[in-house]
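Some features that Swiss-Prot has for this protein:
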| type | residues | note |
| --- | --- | --- |
| MUTAGEN | SER198 to Glu | Enhances interaction with PAFAH1B1 and impairs centrosomal localization; when associated with E-219; E-231; E-242 and E-245 |
| MUTAGEN | THR219 to Val | Abrogates mitotic phosphorylation; when associated with A-198; A-231; A-242 and V-245 |
| MUTAGEN | THR219 to Glu | Enhances interaction with PAFAH1B1 and impairs centrosomal localization; when associated with E-198; E-231; E-242 and E-245 |
| MUTAGEN | SER231 to Ala | Abrogates mitotic phosphorylation; when associated with A-198; V-219; A-242 and V-245. Abrogates phosphorylation by CDK5; when associated with A-198 and A-219 |
| MUTAGEN | THR245 to Glu | Enhances interaction with PAFAH1B1 and impairs centrosomal localization; when associated with E-198; E-219; E-231 and E-242 |
| MUTAGEN | GLU267 to Ala | Abolishes interaction with DISC1; when associated with A-266 |
| MUTAGEN | CYS273 to Ala | Abolishes oligopeptidase activity |
Amino acid sequence: MDGEDIPDFSSLKEETAYWKELSLKYKQSFQEARDELVEFQEGSRELEAELEAQLVQAEQRNRDLQADNQRLKYEVEALKEKLEHQYAQSYKQVSVLEDDLSQTRAIKEQLHKYVRELEQANDDLERAKRATIVSLEDFEQRLNQAIERNAFLESELDEKESLLVSVQRLKDEARDLRQELAVRERQQEVTRKSAPSSPTLDCEKMDSAVQASLSLPATPVGKGTENTFPSPKAIPNGFGTSPLTPSARISALNIVGDLLRKVGALESKLAACRNFAKDQASRKSYISGNVNCGVLNGNGTKFSRSGHTSFFDKGAVNGFDPAPPPPGLGSSRPSSAPGMLPLSV
């Protein structure tokens, strides 16, 4: 009743019925609790009787174990006396056998020493063999990597040479476009001053110049295709006689500026690749003239490997890792930076 809210009653009969129902509910709960208590008491008495029976059995088993323990102690004493007697007899026999054993041990030590020397020599030979095999595999792997890297660099150099041609052609085309734009602007100014009533013809001339700049390719063409660019004079106006808007003219000029920026980026990248190729060539000549050492075994025996170390660096042969290649020039093909022309031609 502490947590329940007492409702409001409209009549005395409703209040009486409510309290009567509540009392019946509490009476039923009390009856259930009393039944559970009686059941719990009966279970407790049964458990207590069972535990008492187990206690009696445990005490009986403990007494039996104590009796067995006492009997085993007597047997141990008898066995100790018998063991001492046997030990005295065996000691005499052991003293006689030890003399024979000392002689056989001396012979055995000599044989063991000889066997250890043979095993050590065998281990040294096997270790030298494994080191030789591992070194040979490492040398072959590095040789293959060097060959692949050199082939890749040679292909890159070929691409750079073709890019030089394309870059020079782009420069020439851009220079021609700038000159032609300047000439046409001057012609347009002269025409505007001489004939101010004909703006449509001037617009058409400017549109043809802008269309010529729009027709230039943004990247060099690939190998096997003719690396030629159409002359601005030979490019037709794709819009017919309709003039271009000022935004189209600005876009065309922006394209020309982008071409010039890309050409400059290609020149800087080509210079870096040339410097790296020169470094690789000098490094290869230094390695081929200095690396010719072999692998030493455990006894100091030298195995000459001059025929396998001529293509590897001196640090790898002496047990040190070679210097890593410069960033961006690993086994995978480097990607072009954003806003630059691709290297493939």
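Positions of Cβ are set from backbone N, Cα and C atoms, glycine also.
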Rounded Cα separation (Å) that holds between GLU267 (mutagenesis position) and CYS273 (mutagenesis position): 10
Nonlocal residues around CYS273 (mutagenesis position), in sequence order (Cβ under 8 Å, 6 or more apart): GLU156, LEU157, LYS160
Number of other Cβ atoms within 10 Å of the Cβ of GLU267 (mutagenesis position) across all protein chains: 14
